[in-house]
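Asks: Before we start, here is the structure in question, set down as structure tokens.
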Amino acid sequence: MSQDPFQEREAEKYANPIPSREFILEHLTKREKPASRDELAVELHIEGEEQLEGLRRRLRAMERDGQLVFTRRQCYALPERLDLVKGTVIGHRDGYGFLRVEGRKDDLYLSSEQMKTCIHGDQVLAQPLGADRKGRREARIVRVLVPKTSQIVGRYFTEAGVGFVVPDDSRLSFDILIPPDQIMGARMGFVVVVELTQRPTRRTKAVGKIVEVLGDNMGTGMAVDIALRTHEIPYIWPQAVEQQVAGLKEEVPEEAKAGRVDLRDLPLVTIDGEDARDFDDAVYCEKKRGGGWRLWVAIADVSYYVRPSTPLDREARNRGTSVYFPSQVIPMLPEVLSNGLCSLNPQVDRLCMVCEMTVSSKGRLTGYKFYEAVMSSHARLTYTKVWHILQGDQDLREQYAPLVKHLEELHNLYKVLDKAREERGGISFESEEAKFIFNAERRIERIEQTQRNDAHKLIEECMILANISAARFVEKAKEPALFRIHDKPSTEAITSFRSVLAELGLELPGGNKPEPRDYAELLESVADRPDAEMLQTMLLRSMKQAIYDPENRGHFGLALQSYAHFTSPIRRYPDLTLHRAIKYLLAKEQGHQGNTTETGGYHYSMEEMLQLGQHCSMAERRADEATRDVADWLKCDFMLDQVGNVFKGVISSVTGFGFFVRLDDLFIDGLVHVSSLDNDYYRFDQVGQRLMGESSGQTYRLGDRVEVRVEAVNMDERKIDFSLISSERAPRNVGKTAREKAKKGDAGKKGGKRRQVGKKVNFEPDSAFRGEKKTKPKAAKKDARKAKKPSAKTQKIAAATKAKRAAKKKVAE
């Protein structure tokens, strides 16, 4: 144990420490063959019953997590020595599946026979095999490490007197038998929640019991209910949390204000959307006499009310983030905090954490300091109001006269910060997002495009600056904290993206490792193209997903060496942990001893941060998937009434079985199946992202403008089928390049910008982001998958829904 480099860490956690996981893995790596538990106990100098029991538990935990394999000879071995991998099962509605292994580019194929030993969502240990006759690399399931134990949502049916549930998630390709005494009063076609009592095997069917009946009226509310349960999102407040918040008052206690910097006279304001209910950030800036600005970013002091290890903290950590569905919000914190005590509502005292910064006239962050304060927001402003004020709206300028000059100064600061972002090469995404407008029945009445103006971007730049300051502060002090990490795109993703661009007459410079600046200039060069939104989406897909991690590797998209989330502790748990770390450091500077402070500061260990990073990243992905499910259902529900109508759109994706079309202004995608095209054999060119008719020569390519008719809506699969009316070839290389635009300058150009690339930049990009020489992209292998027709169940449900609506409409008339 004395050679264990993690001995001190283990001694901090356990009174009678045992070798760390890392040391056990290192020991087995040096060993030529697997070892039994008794052999490991001798070789690792384990003594006494307590240590032996600790070793037994640790080995079992390492086996559960896939770090070790327990062989038939009762020995522990390294999975890589046995050519085994750990991964997550991804099911398919046709019975087969895939194994997603972290760190591998391609998923491994699981045959329908292998899928009988596991279900979608299981974490398994598997053995990679050779390729099948279709060239797919297969895998054999060795053991289920962590079975999917969550509840399953589906519809209840009866057939020949036997009750069963068909899962709503098509990746669960099995029915669940329900014994007669476990039905809970569900009737034919009802949406129910099932708990498995017997998992499906090669010889037996799945058996379960109904634990909740959601009803048969499938609407927006039920779509949210299904998503919450399918993705295991916590939505019920535990009784202990209810009890903890029951004693909270609406006003900030006077004793809480003591010892804080008083900023109540500083004209801080909140700027949010019209429908926002929780306000966690306020801003103010003023011009410095010598040039540049002083910027105050005040953030709600959630950490004062949510203390570590309390029921409230445990539930906030469990949720990880607030989940914003189109029609409702599942908050991370109870409403008394999120919309009350922690929300920076106007004209009331609130506790806050402040990041006060100095910014040079060139937009360079020259200084920052953090402190705890008390504030009173001088106004609750909206993006629309601020934009109109900046545009000269006289009525609003009179209404908010005392604040106008401060808002104009914020706008001046924004313009400098925006230019500084361009100089360092940060990528600016101008995404078009859909906003659903609901009617009285909570169905989509229409879909509108959200408009981003300088007020949105102004707040965004202020928040980025505060996040950078927070990241630098904890990093300089070497304090364990969660950084917001955006890794560089993989070489394969870059090659694939560059191939698509080449087909469209575009180019991404930078070789195999393009810099953020290369992506930013590409986006600027295509800004005026009709397919700009599609290209931006493809660019995003070519990049890696941002995560939380205590190991700082920089933020590629923003071209920053250090970045963390500090500005939204009401709705993001990583921000709350960062506030605690900053408070701990501030108290430590004043000579405070111990891991906790009087106002909610806390010192986390690196081990805690590693676990939190994984959990918070998972919670973010979980929320994204759930909201996407509901949005897809709402879009399908909206399109049910559009069957037979004709729309214009653009080809957004091409596959071997057809192409997807994104409808103009609606942001809704549907499939034109290859079988519905002209009578011809179509070949899929994956590199060129196009379908080509062998006889006619007709080509359908990414970016082509098309006119389509809505043929069918598959509510079960959340998919929409189109048929092609006409198509128009997308022009190649439309729009000036960034270099050509720069020659003409900015004068008289609507929305145009000249990218200034100088030697001195605002924030020096990580050296890992620097480019290399260009390499020719490799051609990808062809793919030819077939689409499936809607299931009989789907057609039944869709027909019943349509008939029900028609009947309601008739009664109303």
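Residue numbers in this text run from 1 along the chain shown.
Any Cβ shown, glycine's included, is placed from N, Cα and C.
Original residues fill every noted site, and no substitution is shown.
Sharing the feature lines straight out of Swiss-Prot:
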{"type": "DOMAIN", "residues": "260-587", "note": "domain 'RNB'"}
{"type": "MUTAGEN", "residues": "D272 to N", "note": "Loss of RNase activity, but exhibits helicase activity"}
{"type": "MUTAGEN", "residues": "D280 to N", "note": "Loss of RNase activity, but exhibits helicase activity"}
{"type": "MUTAGEN", "residues": "K544 to A", "note": "Lack of acetylation. Maintains protein's instability in exponential phase. Becomes unstable in stationary phase"}
{"type": "MUTAGEN", "residues": "K544 to R", "note": "Lack of acetylation. Stabilizes exponential phase RNase R"}
{"type": "DOMAIN", "residues": "644-725", "note": "domain 'S1 motif'"}
{"type": "MUTAGEN", "residues": "E764 to A", "note": "Becomes unstable in stationary phase; when associated with A-766"}
{"type": "MUTAGEN", "residues": "D766 to A", "note": "Becomes unstable in stationary phase; when associated with A-764"}
Asks: How many whole Å apart are the CA atoms of K544 (mutagenesis position) and D272 (mutagenesis position)?
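Replies: Rounded to a whole number, the Cα-Cα distance is 29 Å.
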Asks: Per DSSP, to which secondary structure element type does D272 (mutagenesis position) belong, with helix, strand and coil as the options?
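Replies: For D272 (mutagenesis position) - judged by DSSP and reduced to three states - the answer is strand.
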Asks: How does the model score the domain 'RNB' (260-587) in terms of mean pLDDT?
Replies: 93
Asks: When you tally the Cβ atoms that lie within 10 Å of each candidate's Cβ, which of the mutagenesis positions (D272, D280) has the highest tally?
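Replies: The residue with the densest Cβ neighbourhood is D280.
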Asks: Please report how many Å separate the Cα atom of D280 (mutagenesis position) from that of D272 (mutagenesis position), as a whole number.
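Replies: So the Cα of D272 (mutagenesis position) lies 10 Å away from that of D280 (mutagenesis position).
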